[in-house]
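**Q** According to Swiss-Prot:
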type: MUTAGEN; residues: H5 to A; note: No effect on anti-sigma function
type: MUTAGEN; residues: H6 to A; note: Loss of anti-sigma function
type: BINDING; residues: H6, H31, C35, C38; note: Zn(2+) 1 binding site
type: MUTAGEN; residues: H31 to A; note: No effect on anti-sigma function
type: MUTAGEN; residues: C35 to A; note: Loss of anti-sigma function
type: MUTAGEN; residues: C35 to S; note: Loss of function; no effect on zinc binding
type: BINDING; residues: H141, H143, E147, H177; note: Zn(2+) 2 binding site
Amino acid sequence: MTIRHHVSDALLTAYAAGTLSEAFSLVVATHLSLCDECRARAGALDAVGGSLMEETAPVALSEGSLASVMAQLDRQIQRPAPARRADPRAPAPLADYVGRRLEDVRWRTLGGGVRQAILPTGGEAIARLLWIPGGQAVPDHGHRGLELTLVLQGAFRDETDRFGAGDIEIADQELEHTPVAERGLDCICLAATDAPLRFNSFLPKLVQPFFRI
């Protein structure tokens, strides 16, 4: 796997600081599980953060703080799940959300053979899986906020470049594009958005509220 499109420094910093929403954190974590370069960059940021923590003066804990933390840890301890065969298209950070196989996900048809599955993340940002048949285009659209799209299988092209497995596209309000899945292998992506897309055609606008896109 040759990855050419990586997570930005700003996103990595926010991820390391724990300020990203769950949906965006899921996309970044999944990319890091595939990309040695970005994983090394994230490790360097963690090291810097740890060094700063060591230089910070200690703060006295309130009475009962330790007991509270230990109680939370006890609640989080669960029996290990039985071993299961991993789907190579669903790296570890994503596997907890989708189960054993991507085919078993509850997909919803959007039209033109395109399917989506919204994942159970908290907060206002939405994470979804997209399954786009080879050769199929996603309707042209712009963005009202940030959109991260990570390719898990296949590839797509738009007005900016080609994105293959492991690549991540970062789109903002400046980008309008028409992603087209390459012919052959279906393109499966993990995407996250913090605002509805801005479609240019009437039909996508009409169904947009029902599909939360």
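Cβ coordinates are placed from backbone N, Cα and C, and glycine is handled just like the others.
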**Q** Could you list the residues of the same chain, at least six apart in sequence, whose Cβ is under 8 A from the Cβ of H177 (Zn(2+) 2 binding site)?
**A** D140, H141, D158, E159, T160, A171
**Q** If you count other Cβ atoms within 10 Å of each one's Cβ, which of the binding-site residues H141, H143 has the most?
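**A** Within the set of binding-site residues, the most crowded position is H141.
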**Q** Quick one: of the binding-site residues C38, H143, E147, which has its CA closest to the CA of H31 (mutagenesis position)?
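**A** Comparing Cα positions, the candidate nearest H31 (mutagenesis position) turns out to be C38.
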**Q** Around C35 (mutagenesis position), which of the listed recorded positions (H6, H143, E147) come within 10 Å, judging by Cα atoms?
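**A** Near C35 (mutagenesis position), where near means Cα within 10 Å, the recorded positions are H6.
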**Q** Taking the Cα atoms as reference points, how far is H6 (mutagenesis position) from C38 (Zn(2+) 1 binding site) in Å?
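**A** Here the two Cα atoms lie 7 Å apart.
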**Q** Do you know offhand how many angstrom separate H143 (Zn(2+) 2 binding site) and C38 (Zn(2+) 1 binding site) by C-alpha?
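**A** If we compare the Cα positions of H143 (Zn(2+) 2 binding site) and C38 (Zn(2+) 1 binding site), the gap is 25 Å.
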**Q** What does the structure give for the C-alpha distance between C38 (Zn(2+) 1 binding site) and H5 (mutagenesis position)? Integer Å is fine.
**A** 10
**Q** In three-state terms from DSSP, label H31 (mutagenesis position) for me.
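**A** Its secondary structure by DSSP: helix.
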**Q** So what sits near E147 (Zn(2+) 2 binding site) in its own chain, CB-to-CB under 8 Å and at least six residues off in sequence?
**A** E169, I170, A171, D172, A191, A192, T193, L197
